[in-house]
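Here's the structure we're looking at; comments come further down.
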Amino acid sequence: MGLPPLLSLPSNSAPRSLGRVETPPEVVDFMVSLAEAPRGGRVLEPACAHGPFLRAFREAHGTAYRFVGVEIDPKALDLPPWAEGILADFLLWEPGEAFDLILGNPPYGIVGEASKYPIHVFKAVKDLYKKAFSTWKGKYNLYGAFLEKAVRLLKPGGVLVFVVPATWLVLEDFALLREFLAREGKTSVYYLGEVFPQKKVSAVVIRFQKSGKGLSLWDTQESESGFTPILWAEYPHWEGEIIRFETEETRKLEISGMPLGDLFHIRFAARSPEFKKHPAVRKEPGPGLVPVLTGRNLKPGWVDYEKNHSGLWMPKERAKELRDFYATPHLVVAHTKGTRVVAAWDERAYPWREEFHLLPKEGVRLDPSSLVQWLNSEAMQKHVRTLYRDFVPHLTLRMLERLPVRREYGFHTSPESARNF
């Protein structure tokens with residue numbers, strides 16, 4: 001097996017800096033129950049450490065397999081004698097052979113500067129990763145690269161079983177990964193929720209087979225005996241679209257209204273560095289200055305214009321130099337308040353450092369009060385909770401675009417009408 005030059009890890013590298021999180025035994029057992037390989041087949045655990053998945057698979061399925069573990073950290077590699085341990089960076093490793101089964105818990109986190117991201121020890125090879133993986137996009141999480149690499153190392157018909165954060169189901173950074181999985185074989189997703197102790201991360205198990213097509217979505221029920229899978233829906237023609245827990249009720253609601261993205265241009269606020277560079281921005285209040293607002297100023301149905309949470313002030317009339325829509329009263333929807341909808345109408349047109357800003361498209365006439373009331377309603381919160389559960393810690397652009405709005409909730413369209421704020 002060919003080994004690339006091994007990244008020199010700092011002697012004090014902590015598991016967190018490598019993206020490693022211990023897998024609860026009940027999760028390991030559930031994943032092993034989904035795993036399969038032909039007798040005599042090759043079974044691989046990436047980022048293996050002491051090989052919990054190899055050990056559990058061998059105990060459940062027997063010894064008639066060739067077991068291989070790959071680990072980048074020499075201090076962590078501790079496999080039993082019946083398994084072959086390889087010290088290598090899995091993402092750059094080229095074994096020259098394919099595998100029947102790959103299972104495990106890949107590291108997760110964004111590779112970047114130590115001041116911002118916990119997985120900073122891989123920063124030296126990040127450019128190599130970006131060149132190696134066709135699914136790398138945006139602030140790609142390391143587990144996405146592990147998924148692509150593992151799929152490429154499978155034999156035809158081979159099986160992959162990983163436990164990963166649920167974020168890949170909906171985030172735009174994983175759009176290429178979802179499309180890649182849809183092209184390469186059959187994907188099954190099992191929702192577990194927050195099963196990692198002391199981690200605010202919602203997890204799913206992905207079972208991928210390098211044959212067939214389509215998506216199966218499963219819920220699970222946990223008991224003393226482990227996780228029981230419950231089939232939610234099957235999508236035989238899945239092409240990599242975002243994955244949601246749709247119900248008859250959510251489908252009816254979406255059919256009955258227009259997507260918010262069809263009615264509004266959705267814009268992003270200027271960021272802190274832009275404000276700090278602007279010559280009119282001050283760090284102390286003064287005559288003619290207003291607070292630069294943040295998500296903490298946005299409440300369900302109203303805006304707190306008085307408190308300053310950003311530590312920045314500026315003349316309101318100059319805010320349009322940062323974003324032109326700051327000059328116009330408009331709809332503001334939270335990006336930073338979890339997977340729920342918090343909306344208000346910014347009638348004073350203040351500068352904002354955060355959140356989504358929605359401007360009506362040509363021909364859309366609005367009743368701001370009714371629209372805001374609908375977006376903050378319990379019916380809307382239930383709709384979002386049902387579809388997206390706790391996949392991500394914030395409302396995303398793609399989620400926002402698809403929120404349904406019926407005409408009785410504050411809008412109508414006509415070719416002749418102009419914008420009415």
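Positions of Cβ are set from backbone N, Cα and C atoms, glycine also.
No substitution from the list is modelled in this structure, which keeps its original residues.
Among the features that Swiss-Prot reports, S-adenosyl-L-methionine binding site is placed at THR23, GLU45, PRO46, ALA47, CYS48, GLU71, ASP89, PRO107. A 10 Å cutoff on Cβ-Cβ distances gives CYS48 (S-adenosyl-L-methionine binding site) a total of 27 other Cβ atoms nearby, all chains included.
With a 10 A radius on its CB, TYR108 (mutagenesis position) counts 22 other CB atoms from all the protein chains. For the mutagenesis of TYR108 to Phe or Trp, Swiss-Prot gives this note: Essentially wild-type activity. The structure shown keeps the original residue.
In this structure, TYR108 (mutagenesis position) belongs to neither helix nor strand by DSSP; it is coil. One mutagenesis experiment catalogued in Swiss-Prot, TYR108 to Ala or Gly, is accompanied by this note: Drastically reduces enzymatic activity; KM for both DNA and s-adenosylmethionine is not significantly changed.
Cβ neighbours within 10 Å of PHE196 (mutagenesis position), excluding its own Cβ and spanning all shown chains: 19. According to Swiss-Prot, the mutagenesis experiment PHE196 to Trp carries this note: Essentially wild-type activity.
In this structure, PHE196 (mutagenesis position) belongs to neither helix nor strand by DSSP; it is coil. Quoted from Swiss-Prot, the note attached to the mutagenesis of PHE196 to Ala states: Drastically reduces enzymatic activity; KM for both DNA and s-adenosylmethionine is not significantly changed.
Taking all protein chains in view, 20 other C-beta atoms sit within 10 angstroms of the C-beta of ASP89 (S-adenosyl-L-methionine binding site). Counting every protein chain shown, 23 other Cβ atoms lie within 10 Å of the Cβ of ALA47 (S-adenosyl-L-methionine binding site). Classification of CYS48 (S-adenosyl-L-methionine binding site) by DSSP places it in coil, neither helical nor stranded.
The two recorded residues PHE196 (mutagenesis position) and PRO107 (S-adenosyl-L-methionine binding site) have their Cα atoms spaced 13 Å from each other.
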